[in-house]
Amino acid sequence: MSGGGNTITAVGGGGGGCGGGGSSGGGGSSGGGGGGPCGACKFLRRKCVPGCIFAPYFDSEQGSAYFAAVHKVFGASNVSKLLLHIPVHRRSDAVVTICYEAQARIRDPIYGCVAHIFALQQQVVNLQAEVSYLQAHLASLELPQPQTRPQPMPQPQPLFFTPPPPLAITDLPASVSPLPSTYDLASIFDQTTSSSAWATQQRRFIDPRHQYGVSSSSSSVAVGLGGENSHDLQALAHELLHRQGSPPPAATDHSPSRTMSR
């Protein structure tokens, strides 16, 4: 195709071939495998060579209508040059936007696609104003805040009894006062001996009648003489001590003592 005096050749063609016979590239077959020319070549009424730059994006059925708007607004030669400077993986996006801009320019020769941009911006402004109005309306409809409940009085904490700390070795007195050097330990043993002897004598006095063979009749007679039990008991004690070989203690009573016959 001749566009502006330059022949358009591109790499990576396909999708459509040149109609009417064999082609120099492809061994006598058509450039697109016998499917007919691409939409761009069909609109331009030219032979679609293998590697046509428009073939991947404009098919032979509906591509002619889209390419007509592109050619009218931008020109086929300018679009082919633009696509050659774009990476292959981004050319599809470029073709879509070019077609959109071309159709918008045909519908609105003054603003083109900018008219659509202005309409979207105005829509955003209207939506923001509506959101602000709704927020203010909701703020006026909010229920009053409930009254804060009085804080409960803090309950008195129970008093816990703190046990005294355990005694340690350090709590003991540093020194213990020793016994006086003049203290006579023999007196302790003498007192212990005398107390044990006294306890032994008391045990002997528990039942003197059985120990010394005194009959119950004679003892009862002796105790009952004169009707004075205290003097009889005292006399009996003197008699028993005399039999054991101990001198009887001095009598404290000046009344005459009664003795028992052996």
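Heads up, the Cβ atoms here are built off N, Cα and C, so glycines get one too.
Here the original residues are kept at every noted site.
Here the domain 'LOB' (36-138) has, by DSSP, the following mix of helix, strand and coil residues: 72 helix, 0 strand, 31 coil. The domain 'LOB' feature in Swiss-Prot is assigned to 36-138.
Pro109 to Leu appears in Swiss-Prot as a mutagenesis experiment; the accompanying note says: Loss of function in lateral root formation. Abolishes DNA-binding activity. Abolishes interaction with GIP1.
Within the same chain, no residue at least six positions away from Pro109 (mutagenesis position) has a Cβ under 8 Å of its Cβ. In the predicted structure, the domain 'LOB' (36-138) carries a mean pLDDT of 93.
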